[in-house]
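Asker: Sharing a structure here in structure tokens format.
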Amino acid sequence: MKKVLMAFIICLSLILSVLAAPPSGAKAESVHNPVVLVHGISGASYNFFAIKNYLISQGWQSNKLYAIDFYDKTGNNLNNGPQLASYVDRVLKETGAKKVDIVAHSMGGANTLYYIKYLGGGNKIQNVVTLGGANGLVSSTALPGTDPNQKILYTSIYSLNDQIVINSLSRLQGARNIQLYGIGHIGLLSNSQVNGYIKEGLNGGGLNTN
């Protein structure tokens, strides 16, 4: 009788364990912040097609990747800063997230820093990655933000072969600065090596020693 009871208990335990296990095709809930992709002068949201596809292949959810289209294509901070602020607020509301991460190309880097420095973005962003960013037009240092518990982490990626934005504008004091070679300004948007550094930056691999 004891053997029969023990066998029954073992069988019941196995059944319950199978029922409790998630389906083999189920994916774990994304732990990433929503990502806002910020284009530069004369750019558009489609500039980030390759980067979006790469991030999706690395586990980011497609519905958490947002690419802004600025009305003002000249990169004017006074116009693009407020639009970016409103856009981030909408993303936070839609996703329920507390913060976003930003990947910005060219003048989009300056627009992002302007938003952080002057328009309340300092407590709404966790990680910033700039690609050939014209960062120095707003700040030459990695702005810490306004969250007392967590500085904004920065990764600034730029190329010695960039003929549009000089490297000295892209470098941010206190950030993780990565100088590459053989990649043009537009090429930063579709380069596999750059993609790897973007992933690291979005996963908290940036720096802020300020």
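Glycine is no exception: its Cβ is also placed from the backbone N, Cα and C atoms.
None of the noted substitutions appears here; every position holds its original residue.
Checked Swiss-Prot, it gives:
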type     : residues  : note
ACT_SITE : S106      : active site, nucleophile
ACT_SITE : D162      : active site, charge relay system
ACT_SITE : H185      : active site, charge relay system
MUTAGEN  : A104 to G : Enzyme activity changes to monoacylglycerol hydrolase. Marked decrease in temperature stability, decreased stability at pH 11 but increased stability at pH 5
MUTAGEN  : S106 to C : Complete loss of enzymatic activity
MUTAGEN  : D162 to N : Complete loss of enzymatic activity
MUTAGEN  : H185 to N : Complete loss of enzymatic activity
Asker: According to DSSP, which kind of secondary structure is H185 (mutagenesis position) found in, if we only use helix, strand and coil?
Answerer: coil
Asker: With an 8 Å cut-off on Cβ-Cβ distance and a minimum sequence separation of at least 6, pull the same-chain contacts of D162 (mutagenesis position), or say none.
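Answerer: Within the chain, D162 (mutagenesis position) has Cβ neighbours under 8 Å at G132, S170, I183, G184, H185, L188.
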Asker: How many other Cβ atoms are found within 10 Å of the Cβ atom of H185 (mutagenesis position), counting all protein chains shown?
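Answerer: The Cβ of H185 (mutagenesis position) has 18 Cβ neighbours within 10 Å.
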Asker: Within 10 Å of the Cβ of S106 (mutagenesis position), how many other Cβ atoms are there?
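Answerer: By my count, 28.
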Asker: Can you count the other CB atoms that lie within 10 A of the CB of A104 (mutagenesis position)?
Answerer: 28
